[in-house]
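Visitor: According to Swiss-Prot, the mutagenesis experiment ARG22 to Ala carries the annotation: 6.7-fold decrease in affinity to Kv11/ERG potassium channels. For the mutagenesis experiment PRO23 to Ala, the note given by Swiss-Prot reads: 1.7-fold decrease in affinity to Kv11/ERG potassium channels. Among the sequence features in Swiss-Prot, the mutagenesis site LYS27 to Ala is noted as follows: 2.7-fold decrease in affinity to Kv11/ERG potassium channels. In Swiss-Prot, a mutagenesis experiment is listed as TYR32 to Ala, annotated with the note 14.7-fold decrease in affinity to Kv11/ERG potassium channels. While the structure shown retains the original residue, Swiss-Prot records the mutagenesis experiment GLN33 to Ala with this note: 2.3-fold decrease in affinity to Kv11/ERG potassium channels. Recorded in Swiss-Prot as a mutagenesis result, PHE35 to Ala carries the remark: 8.2-fold decrease in affinity to Kv11/ERG potassium channels. LYS39 to Ala appears in Swiss-Prot as a mutagenesis experiment; the accompanying note says: 86.4-fold decrease in affinity to Kv11/ERG potassium channels. Here the residue is the original one, but Swiss-Prot notes a mutagenesis experiment at this spot, PHE42 to Ala: 52.2-fold decrease in affinity to Kv11/ERG potassium channels. Here the residue is the original one, while Swiss-Prot reports the published mutagenesis ARG48 to Ala with the comment 7.4-fold decrease in affinity to Kv11/ERG potassium channels. For VAL50 to Ala, Swiss-Prot lists a mutagenesis experiment annotated as follows: 1.2-fold decrease in affinity to ERG-potassium channels. Under its mutagenesis entries, Swiss-Prot includes PHE53 to Ala with the note: 1.4-fold decrease in affinity to ERG-potassium channels. Quoted from Swiss-Prot, the note attached to the mutagenesis of PHE53 to Lys states: No loss of activity. No loss of activity but gain in inhibition of native calcium- activated potassium channels with Kd of about 72 nM; when associated with K-48.
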Amino acid sequence: MKISFVLLLTLFICSIGWSEARPTDIKCSESYQCFPVCKSRFGKTNGRCVNGFCDCF
C-alpha cells in the first residue's frame, strides 16, 4: 500500500510541469498588468508579476 502511494505521489509531482512559466522582458508592478501581455504573446491570460517582470503560464 505504501509503495502504491509513493508511486502515485511521484507521478503526480512529475506531471506538474515545472517549466511551464515563460518569462518576458515586460516590467510590471502588479500581476493584472501581465494579463494583456500574456494574451498577446502566448494566447493565454494567465500571468503574474515576479521580480518586476511578467511571467506567463
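Glycine too: its Cβ is placed from the backbone N, Cα and C atoms.
So, quick note: what you're seeing has the original residues, none of the substitutions.
Show me how these features fit into the structure around them.
Guide: A sphere of 10 angstroms centred on the C-beta of ARG22 (mutagenesis position) encloses 14 other C-beta atoms.
Taking a C-beta cut-off of under 8 angstroms and a sequence separation of 6 or more, PRO23 (mutagenesis position) has the following same-chain neighbours: VAL50, PHE53, CYS54, ASP55.
According to its DSSP assignment, LYS27 (mutagenesis position) is in a strand. On its own chain, LYS27 (mutagenesis position) has GLY52, PHE53, CYS54 as residues at least 6 apart in sequence with a Cβ closer than 8 Å to its own Cβ.
In this chain, no residue six or more apart from TYR32 (mutagenesis position) has a CB-CB distance below 8 Å.
Reduced to three states, the DSSP call for GLN33 (mutagenesis position) is helix. Within the same chain, residues at least six positions away from GLN33 (mutagenesis position) with a Cβ under 8 Å of its Cβ are CYS49, CYS54.
The Cβ of PHE35 (mutagenesis position) has 16 neighbouring Cβ atoms from other residues within 10 Å, across all protein chains displayed.
Within 10 Å of the C-beta atom of LYS39 (mutagenesis position) sit 14 other C-beta atoms, taking all shown protein chains into account.
Around PHE42 (mutagenesis position), taking its Cβ as the centre, 14 other Cβ atoms fall within 10 Å, counting all chains.
Secondary structure at ARG48 (mutagenesis position), taken from DSSP and collapsed to helix, strand or coil, is strand.
Over all protein chains present, the Cβ of PHE53 (mutagenesis position) has 15 other Cβ atoms lying within 10 Å.
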Visitor: What does DSSP say about LYS39 (mutagenesis position): helix, strand or coil?
Guide: helix
Visitor: How would DSSP class ARG22 (mutagenesis position) in three states?
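Guide: For ARG22 (mutagenesis position) - judged by DSSP and reduced to three states - the answer is strand.
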Visitor: Tell me the Cα distance separating PHE42 (mutagenesis position) from ARG22 (mutagenesis position), rounded to the nearest angstrom.
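Guide: The separation of the Cα atoms works out to 9 Å.
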